[in-house]
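Down below is the structure, laid out as structure tokens.
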Amino acid sequence: MLLKNAVQLICYPDRIGNNLKDLYTVVDTHLSEAIGGLHILPFFPSNADGGFSPLTHKEVDPKVGTWDDIEAFTAKYDLCVDLTVNHISDESPEFTDFIANGFDSEYADLFVHVDKFGEISPDDMAKIHIRKEKEPFREVTLSDGTKTRVWCTFTEQQIDLNYESDLAYQLMESYIGFLTSKGVNLLRLDAFGYTTKRIGTSCFLVEPEVYQILDWVNQVALKHGAECLPEVHDHTSYQYAISRRNMHPYGFALPPLLLYSLLDANSTYLKNWLRMCPRNMVTVLDTHDGICIPDVEGVLPDEKIKVLIDNIDARSADPIMRRSAANIHSVGAIYQLTCTFYDALMQNDDAYIAARAIQFFTPGIPQVYYVGLLAGCNDHELMEQSGELRDINRHYYTLEEVEQDIQKPVVQRLLSLMKFRSNYPAFDGHFELNYSNNSSVAMAWRHGDYYCHLFVDLNFKTVKVTYTDVETGETRHLEC
């Protein structure tokens with residue numbers, strides 16, 4: 001494994017302070033012993049979706065910093081960066097060249113031209129997995145007045161790439177080579193499941209094409225000294241498929257599983273999952289997205305999922321729903337719950353520390369989202385200003401707020417756990433799920449003479465961590 005076996009921080013380039021320099025100051029001052037890496041969300045020039053509509057992956061948005069700022073991180077920490085494999089901005093040089101030169105553009109085949117599919121029947125439209133309140137197509141007018149349609153899964157500004165063309169692979173390889181030259185060693189493959197377009201299917205995670213694309217990206221990344229973290233929210237079986245392909249899967253089932261376990265004081269389903277979950281995961285409790293429900297389907301019974309949703313609903317903004325391209329106004333089951341993880345646990349410090357302790361003892365590399373690091377609460381004001389439901393969990397912290405919140409008792413307890421997880425050698429060894437009753441969890445790690453054990457009582461939300469001091473041979477207790 002190329003990555004340090006340590007906690008990583010997930011953060012925006014401009015929401016802990018104003019820019020990358022501010023972020024580095026906070027990390028170096030408060031977190032240097034607590035983390036081994038960072039996932040810095042998109043810092044590229046972008047015109048939509050909070051950075052996820054990049055004009056290029058070869059520039060840093062000057063509003064947040066320079067490549068020197070990025071390389072300051074990579075000199076000391078692992079760095080995960082988003083590679084938006086599905087789309088690029090409509091303001092990118094490639095798409096603006098297509099608008100100017102039409103189908104004579106050297107980049108014309110880089111995009112998915114909807115009209116090549118002919119008329120799409122209502123039945124086929126109904127199958128397409130969509131992410132907005134309209135069909136995933138956009139009509140554009142070329143400079144000569146010709147109108148044509150291109151595929152755009154997300155916002156109108158995010159134009160999907162055509163993986164039936166060599167141009168898409170050439171673009172991705174150039175991005176991967178450039179990012180790794182700056183020290184990036186983990187590529188988060190954003191929205192990769194939407195790269196497959198085959199009418200008559202969901203156009204989402206279509207096999208075998210999706211794995212052919214993934215395997216190619218992973219091969220190129222490994223050649224350049226980086227690993228891959230494909231991002232997909234769907235049935236947990238996809239995470240196993242990713243793991244088998246020598247890539248890191250997300251442990252996206254863990255957040256809803258832990259919420260259910262702590263709110264209902266029932267560890268049965270959590271322990272069932274821990275017995276079989278991939279061992280090379282990246283685990284999260286919170287991210288810049290909401291708490292996704294599809295990831296836990298098949299792990300939690302449907303009636304337990306309903307109990308969880310009903311419990312959290314009062315502390316969440318409106319949920320994000322699943323939609324059909326045939327009828328954009330019809331909604332299916334809940335896709336994401338929108339609230340901070342701390343609020344989901346009713347701002348209960350002990351429950352929150354219990355959740356983090358279980359995350360840190362779960363196999364894989366743990367990531368902590370910046371709002372979660374500071375035990376942040378729902379930012380209703382930002383959400384109402386932007387109209388984006390997920391902004392409830394995307395607070396802009398001033399440096400003064402960080403200095404204040406980092407001293408909160410719950411945050412100091414979390415930092416103690418993070419330092420232990422990032423530095424105690426037992427986590428380089430073997431995972432053990434020990435026997436416990438259905439209202440508790442017992443987990444351990446062993447590596448040579450190093451041994452650590454976690455016991456969590458889900459009723460009382462108490463956490464007990466013990467570990468071996470190899471210098472004295474004594475068993476010690478971690479204050480958390």
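Numbering starts at 1 and runs along the chain as it is shown here.
Quick reminder: no glycine exception, Cβ is built from N, Cα and C everywhere.
The annotation active site, nucleophile is assigned in Swiss-Prot to Asp190 on the grounds of similarity to another entry. Under the heading active site, proton donor, Swiss-Prot lists Glu231. Taken from Swiss-Prot, the feature substrate binding site applies to Tyr194, Gln336. Here the residue is the original one, but Swiss-Prot notes a mutagenesis experiment at this spot, Tyr194 to Ala: 2.7% of wild-type catalytic activity. Among the mutagenesis entries in Swiss-Prot is Ala333 to Asp, noted as: 0.3% of wild-type catalytic activity. Does not gain activity on sucrose. In Swiss-Prot, a mutagenesis experiment is listed as Gln336 to Ala, annotated with the note 2.6% of wild-type catalytic activity.
Sequence features annotated in Swiss-Prot and their locations in the structure.
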residue: Asp190; record: active site, nucleophile; Cβ within 10 Å: 19
residue: Tyr194; record: mutagenesis position; Cβ within 10 Å: 26
residue: Glu231; record: active site, proton donor; Cβ within 10 Å: 20
residue: Ala333; record: mutagenesis position; Cβ within 10 Å: 13
residue: Gln336; record: mutagenesis position; Cβ within 10 Å: 18
Spatially, which candidate from the recorded positions Glu231, Ala333, Gln336 is nearest to Asp190 (active site, nucleophile), comparing Cα atoms?
Glu231
Between Tyr194 (mutagenesis position) and the residue listed as 'active site, proton donor', the C-alpha gap once rounded to whole angstrom:
11
Hey, how far is Ala333 (mutagenesis position) from Glu231 (active site, proton donor), Cα to Cα, in Å?
20
What three-state secondary structure does DSSP assign to Tyr194 (mutagenesis position)?
helix
Could you check what DSSP calls Glu231 (active site, proton donor) once collapsed to helix, strand or coil?
coil
Round to a whole number and give the Cα-to-Cα distance in Å for the pair Glu231 (active site, proton donor) and Gln336 (mutagenesis position).
15
